[in-house]
Amino acid sequence: MSGTRPAARRTNLTAAQNVVRSVDAEERIAWVSKALCRTTDPDELFVRGAAQRKAAVICRHCPVMQECAADALDNKVEFGVWGGMTERQRRALLKQHPEVVSWSDYLEKRKRRTGTAG
């Protein structure tokens, strides 16, 4: 071994990709600021097992529950309660619907179809 590290991998983002990323970040900041859990101790949301169901109660009346769920599903977040869903519930949805490209779109269509938020 030469003792040298390989060069860091560069990412070639186009201007359009940078704009999309900044728009996504701005949209995320906007909904996160409305989340009911924003002042909650994170330890209450990052629990294991049956305690997750109790933690999900915090989400029930949250105005951005759908955005939160979509963000967690799009980013395949493995831990914690997000958008009123436990880790197990998110894994099940991801497994049942591997074809979904945008969970935001999917959840919005489902909401319109069923007339519910979840």
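Each residue, glycine too, has its Cβ placed from N, Cα and C.
Neighbour count (other Cβ atoms within 10 Å of the Cβ, all protein chains): 24 for CYS68 (mutagenesis position). Taken from Swiss-Prot, the feature [4Fe-4S] cluster binding site applies to CYS37, CYS59, CYS62, CYS68.
The feature domain '4Fe-4S Wbl-type' is assigned by Swiss-Prot to 36-92.
Residues within less than 8 Å, Cβ to Cβ, of CYS37 (mutagenesis position) and separated from it by at least 6 positions along the same chain comprise LEU45, ILE58, CYS59, CYS62. Here the residue is the original one, while Swiss-Prot reports the published mutagenesis CYS37 to Ser with the comment Partial loss of the Fe-S center. Complete loss of center and of disulfide reductase; when associated with S-59; S-62 and S-68.
Here Swiss-Prot describes CYS37 to Ala as a published mutagenesis experiment; the accompanying note says: Apo-form does not bind DNA.
The annotation that Swiss-Prot gives for the mutagenesis experiment CYS59 to Ser reads: Partial loss of the Fe-S center. Complete loss of center and of disulfide reductase; when associated with S-37; S-62 and S-68. Every protein chain shown contributes to the tally, and the Cβ of CYS59 (mutagenesis position) ends up with 21 other Cβ atoms within 10 Å.
One entry in Swiss-Prot concerns the mutagenesis experiment CYS59 to Ala. Its note says: Apo-form does not bind DNA.
Around CYS62 (mutagenesis position), a 10 Å sphere centred on its CB holds 20 further CB atoms from the protein chains shown. Among the mutagenesis experiments that Swiss-Prot reports, CYS62 to Ser is described with the note: Partial loss of the Fe-S center. Complete loss of center and of disulfide reductase; when associated with S-37; S-59 and S-68.
One entry in Swiss-Prot concerns the mutagenesis experiment CYS62 to Ala. Its note says: Apo-form does not bind DNA. In the three-state DSSP reading, CYS62 (mutagenesis position) counts as coil.
Look at CYS68 (mutagenesis position): DSSP puts it in a helix. In Swiss-Prot, the entry for mutagenesis CYS68 to Ser states: Partial loss of the Fe-S center. Complete loss of center and of disulfide reductase; when associated with S-37; S-59 and S-62. The structure shown retains the original residue.
Using the Cβ center of CYS37, CYS59, CYS62, CYS68 for [4Fe-4S] cluster, the list of other same-chain residues with Cβ within 8 Å runs, in sequence order, ALA35, LEU36, ILE58, VAL64, MET65, VAL81, TRP82, GLY83, GLY84.
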